[in-house]
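Participant: The structure under discussion is supplied below as structure tokens; questions concerning it will follow.
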Amino acid sequence: MVAPAGEQGRSSTALSDNPFDAKAWRLVDGFDDLTDITYHRHVDDATVRVAFNRPEVRNAFRPHTVDELYRVLDHARMSPDVGVVLLTGNGPSPKDGGWAFCSGGDQRIRGRSGYQYASGDTADTVDVARAGRLHILEVQRLIRFMPKVVICLVNGWAAGGGHSLHVVCDLTLASREYARFKQTDADVGSFDGGYGSAYLARQVGQKFAREIFFLGRTYTAEQMHQMGAVNAVAEHAELETVGLQWAAEINAKSPQAQRMLKFAFNLLDDGLVGQQLFAGEATRLAYMTDEAVEGRDAFLQKRPPDWSPFPRYF
């Protein structure tokens, strides 16, 4: 849902305190056709920046936005030289100088079957031949399951479906001045019964999670930090600089260990799917051992394997 323009998140010095430093980034090749998302790679580090690019509507998403978001995140997932994804929103709004990470689904094109493809921004431009979508949930799962650390940089509004996206990210850094958190689902007859609510309760506890959803109040970055849903609060102009510092520290560590750690943290809440992801990475580790090589080679050479050099650890 688009947050009210008159509420906090507006900046009178929006351009001068923009946390995006163009000199630190280059556009990723092959994505020149993006309209609702921007996709950059850091000039030095193994970090990419993915940003919502509809600041005039508080970075609300439509189906086309989600298509592009999934496409770039999946590209980052499959890029072996990428370790960290920074997920944020471009701004400020050209209308009023307001800032937003993402304010959720664009209610103007929400139909009975979900958010609908449209040639414009109003109900009369909807393509009735195409079914509505709720595939922002697929993006949530992609963020959750991708073997990269995803850091959400909340530089303004995180509302509705945007609030749920911040929740599902591995880490969240927020702008001291402009970050505002608001779960608007119940205001518009919607609800996130998955990660957006259940995982939020893991972060802040059941009581605070229910407060956030049932009351739909607006919270500052400091309040969410105190609750446990935000890792750190930064000055707005320094938000992406701090995000890059965190990313550099993460990228300085073992890629395999970071993957195993992410899936280990997810395992308890993700059930059999979480077990499969963790086990898959464990299998990859096993393939790297001499013991696994012996098993493969013995099969290909049609001989009994010789396990004698390999200890049975306890």
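Just so you know, the numbers here start at 1 and follow the chain as drawn.
Keep in mind that glycine also has a Cβ here, set from the backbone N, Cα and C atoms.
Residues as originally present; substitutions not included.
Below are the features I grabbed from Swiss-Prot:
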BINDING   Arg58, Lys95, 103-107, Tyr115, 157-161, Thr184, Ser190, Tyr287, Lys302  substrate binding site
MUTAGEN   Arg133 to Ala  Loss of DHNA-CoA synthase activity
MUTAGEN   Asp185 to Gly or Asn  Loss of DHNA-CoA synthase activity
MUTAGEN   Asp185 to Glu  Nearly abolishes DHNA-CoA synthase activity
MUTAGEN   Ser190 to Ala  Reduces affinity for substrate. Nearly abolishes DHNA-CoA synthase activity
MUTAGEN   Asp192 to Asn  Loss of DHNA-CoA synthase activity
Participant: Helix, strand or coil by DSSP: which one applies to Gly104 (substrate binding site)?
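Facilitator: Its secondary structure by DSSP: coil.
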Participant: Inside 10 Å of the Cβ of Arg58 (substrate binding site), count up the other Cβ atoms and send me the figure.
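Facilitator: Within a 10 Å radius of the Cβ of Arg58 (substrate binding site) lie 29 other Cβ atoms.
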Participant: Among all the protein chains here, how many other CB atoms are within 10 A of the CB of Gly104 (substrate binding site)?
Facilitator: 31
Participant: Just how many other Cβ atoms lie inside 10 Å of the Cβ on Ser190 (mutagenesis position)?
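Facilitator: Total other Cβ atoms inside 10 Å, all chains included: 16.
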Participant: Might you list, by sequence position, any residue in that chain lying six or more from Asp185 (mutagenesis position) with a Cβ less than 8 Å away from its Cβ?
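Facilitator: Within the chain, Asp185 (mutagenesis position) has Cβ neighbours under 8 Å at Gly160, Phe191, Asp192, Gly196, Phe213, Gly216.
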Participant: Measure from the CA atom of Ser190 (mutagenesis position) to the CA atom of Ala158 (substrate binding site) and give the result in Å, rounded to a whole number.
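Facilitator: Ala158 (substrate binding site) to Ser190 (mutagenesis position), Cα-Cα distance: 16 Å.
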Participant: Starting from the Cβ of Ala158 (substrate binding site), draw a 10 Å sphere and report how many other Cβ atoms land inside it.
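Facilitator: That number is 35.
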Participant: Could you measure between Gly104 (substrate binding site) and Ser190 (mutagenesis position) for me? Cα positions, answer in whole angstrom.
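Facilitator: That separation, Cα to Cα, works out to 11 Å.
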Participant: Could you state the whole-number distance in Å separating the C-alpha atoms of Ser190 (mutagenesis position) and Gly161 (substrate binding site)?
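Facilitator: Checking the Cα atoms of Ser190 (mutagenesis position) and Gly161 (substrate binding site) gives a distance of 10 Å.
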Participant: Can you count the other CB atoms that lie within 10 A of the CB of Asp192 (mutagenesis position)?
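Facilitator: The answer is 23.
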Participant: Can you tell me the three-state DSSP label for Asp192 (mutagenesis position)?
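Facilitator: It is coil.
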Participant: How many other Cβ atoms sit within 10 Å of the Cβ of Gly161 (substrate binding site)?
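Facilitator: Within a 10 Å radius of the Cβ of Gly161 (substrate binding site) lie 28 other Cβ atoms.
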